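Features of the protein shown, as given by Swiss-Prot:
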type: BINDING; residues: G45, S46, G47, K48, T49, A50, R309; note: ATP binding site
type: DOMAIN; residues: 21-311; note: domain 'UvrD-like helicase ATP-binding'
type: DOMAIN; residues: 312-603; note: domain 'UvrD-like helicase C-terminal'
type: MUTAGEN; residues: Q276 to R; note: Loss of ATPase and DNA unwinding, partially inhibits DNA strand exchange
Amino acid sequence: MSVHATDAKPPGPSPADQLLDGLNPQQRQAVVHEGSPLLIVAGAGSGKTAVLTRRIAYLMAARGVGVGQILAITFTNKAAAEMRERVVGLVGEKARYMWVSTFHSTCVRILRNQAALIEGLNSNFSIYDADDSRRLLQMVGRDLGLDIKRYSPRLLANAISNLKNELIDPHQALAGLTEDSDDLARAVASVYDEYQRRLRAANALDFDDLIGETVAVLQAFPQIAQYYRRRFRHVLVDEYQDTNHAQYVLVRELVGRDSNDGIPPGELCVVGDADQSIYAFRGATIRNIEDFERDYPDTRTILLEQNYRSTQNILSAANSVIARNAGRREKRLWTDAGAGELIVGYVADNEHDEARFVAEEIDALAEGSEITYNDVAVFYRTNNSSRSLEEVLIRAGIPYKVVGGVRFYERKEIRDIVAYLRVLDNPGDAVSLRRILNTPRRGIGDRAEACVAVYAENTGVGFGDALVAAAQGKVPMLNTRAEKAIAGFVEMFDELRGRLDDDLGELVEAVLERTGYRRELEASTDPQELARLDNLNELVSVAHEFSTDRENAAALGPDDEDVPDTGVLADFLERVSLVADADEIPEHGAGVVTLMTLHTAKGLEFPVVFVTGWEDGMFPHMRALDNPTELSEERRLAYVGITRARQRLYVSRAIVRSSWGQPMLNPESRFLREIPQELIDWRRTAPKPSFSAPVSGAGRFGSARPSPTRSGASRRPLLVLQVGDRVTHDKYGLGRVEEVSGVGESAMSLIDFGSSGRVKLMHNHAPVTKL
């Protein structure tokens with residue numbers, strides 16, 4: 001039978017064209033753009049992940065870009081995994097071999113391959129997390145004779161991290177000291193130098209080193225930088241507004257700036273939103289995204305303003321709040337999904353009343369609609385605000401999880417066993433060695449440890465080598481009992497190293513048995529110790545699963561030629577080190593309400609969101625009230641919190657909130673006043689108080705019942721302070737006033753409490769007495 005030409009079906013869209021289906025005009029432009037740097041200004045909920053993944057897929061399908069030529073950088077492992085899976089769904093399994101990872105994971109891969117270029121480092125280096133760094137800094141501080149109470153490990157760690165984020169090395173920090181430098185700057189510079197020396201001696205890098213050392217390698221060895229520029233012709237960076245200076249320089253080095261070396265710059269695409277820049281306290285600088293068009297003059301900028309997450313009422317509230325920030329790029333989120341429900345507002349008597357309202361609303365939603373517990377999130381400005389919420393949720397029988405609490409890999413028992421594994425992988429890891437030397441107890445006390453440490457310092461060997469010497473009787477001042485215990489410790493590790501080829505789960509089991517760690521917990525009658533056993537069993541399961549996943553991945557295709565195979569143990573330890581808060585947020589279906597800070601909530605979305613604590617001094621935070629830069633960041637935080645909600649948003653504040661054990665009268669947050677009132681359905685507003693209204697007692701605020709303890713005669717007189725005044729605080733002790741701002745009930749001072757630090761307090765609500 002003949003077929004006429006007119007009967008033939010027209011060709012359908014190509015696979016590349018199909019990638020553009022369902023995108024709005026701005027999203028399509030972002031996907032297909034080529035030839036110059038691209039800045040995608042992606043408003044909250046505007047589909048940036050879809051754009052990024054479609055752009056990557058389009059590079060492969062339409063432009064013939066190889067998988068190995070693409071580098072995509074995210075801020076969490078969870079986001080990286082989601083991006084990879086989405087691209088695999090669009091173009092197939094080949095996308096699994098694309099480099100999609102966090103900044104830190106990307107740098108680890110580069111450094112594992114280039115470790116030989118860094119003096120004193122080899123490819124199986126340990127990665128010290130915040131706790132490891134603080135432990136090492138405590139050792140360094142004590143050895144240098146510093147007052148650990150005045151210069152705490154946390155204070156030193158933050159200061160050194162800030163220097164590293166600015167790519168300032170120890171020599172530059174020392175050289176930068178002047179006659180005007182304060183004691184803290186001098187202490188930090190001296191500690192920084194010794195801290196780095198000990199890190200290198202332990203064959204270890206901390207988080208900030210991962211970025212800084214990679215930048216140093218790329219800048220010191222042009223041929224290495226050229227290699228990666230040739231390889232990664234397309235670099236995509238998500239959440240660019242959250243980058244710090246070191247990350248900014250890293251991206252610049254990977255992309256290249258000119259063709260002087262014969263390699264044209266790579267094609268750079270960054271996605272971000274200055275309105276969601278909320279991590280200045282971690283070193284992030286909003287300038288990176290605000291100045292992108294100046295740094296890359298031929299940039300194409302595309303704004304994504306159509307929102308696919310929230311209702312228009314929620315978006316209008318967010319738009320109104322963020323519009324008050326000066327100097328921002330004009331952008332207004334909109335949706336075609338309709339106005340939706342009004343925002344629900346509630347003014348509570350105190351934090352307990354606020355928590356009760358939240359719990360009652362959650363209970364009503366879960367009982368009377370399609371909303372389930374895992375659809376609900378409760379946000380607050382600071383971690384300590386969760387206490388009253390947790391108490392009420394427990395009484396109400398509402399299941400919940402606090403995100404950002406003690407994470408699985410931060411629990412003591414997990415850290416102990418991971419420390420054993422790290423020593424097996426890197427015998428020079430002094431911090432891990434000293435953590436487990438007498439854990440569980442095996443008769444190696446502080447004095448014996450100190451003798452070994454002195455021997456290591458005097459002979460110029462590592463702590464691990466000094467332990468071997470101690471086992472051989474070469475360390476002075478050690479008694480026979482300690483020598484025997486150390487010899488047993490060294491022998492135990494020799495035996496365990498013979499099992500490094502075992503399945504990872506079996507190796508963890510062997511560590512638990514051979515060290516006696518499990519036996520000690522099993523012998524305990526403390527219920528908490530039994531919970532620790534459960535956690536260790538979970539660690540064994542995680543290790544087994546990791547081994548299986550790694551074997552399956554290896555069977556699918558060849559290993560990356562740019563990354564040396566450091567073994568399953570090193571890979572596992574790397575993953576443990578780089579896990580983040582956002583990677584442990586419960587998945588949908590967990591059946592629990594999620595509690596978290598506003599900072600942790602960034603990047604997430606929930607059908608129902610409660611944002612609590614809308615009070616000046618709480619949100620915005622007290623320290624931001626007199627600082628325009630910090631106040632702008634607090635406003636961006638409000639914008640982030642509001643735009644997490646998909647269907648329903650609740651905002652609440654308390655008239656009185658406890659602070660330092662005292663009731664504090666809290667003015668309404670200025671951010672709450674910036675939301676158009678027609679968008680809010682106030683379930684309860686602030687009643688006008690009677691003259692003798694209780695502010696902290698059992699009665700409802702505004703009740704006519706007199707309060708004998710708060711009568712006019714017994715009220716605390718208004719505290720008036722001036723610069724230079726000496727005061728005493730119930731918690732911080734003696735202090736001197738440095739700055740004063742505000743008047744009357746709103747007056748506050750910045751007070752230097754010496755070793756307790758500088759604290760900003762409200763005169764009338766803090767337990768402060770003028771001397």
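From the backbone N, Cα and C atoms, a Cβ is placed for every residue, glycine too.
Just the original residues are modelled here, none of the noted substitutions.
Everything Swiss-Prot records as a feature, shown here on the structure.
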residue : record               : contacts (Cβ under 8 Å, 6+ apart)
G45     : ATP binding site     : N307, Y308, R309, S310, L333, E605, T643
S46     : ATP binding site     : L304, E305, Q306, N307, Y308, L333
G47     : ATP binding site     : Q27, L304, Q306, Y308
K48     : ATP binding site     : I40, A42, D238, V271, L304
T49     : ATP binding site     : A79, E82, M83, R86, D238
A50     : ATP binding site     : L23, Q27, R86
Q276    : mutagenesis position : A44, Q241, K602, R636, Y639, V640
**Message:** Residues other than G45, S46, G47, K48, T49, A50, R309 within 8 Å, Cβ to Cβ centroid, of the ATP site?
**Reply:** A42, V51, L304, N307, Y308
**Asked** Including all protein chains shown, what's the count of other C-beta atoms within 10 A of the C-beta of R309 (ATP binding site)?
**Response** 21
**Request:** Looking only at the domain 'UvrD-like helicase ATP-binding' (21-311), report the model's average pLDDT.
**Result:** 94
**Prompt:** For ATP, with binders G45, S46, G47, K48, T49, A50, R309, what's the maximum Cα separation in whole Å?
**Reply:** 13
**Request:** Check K48 (ATP binding site) against DSSP and tell me helix, strand or coil, would you?
**Result:** helix
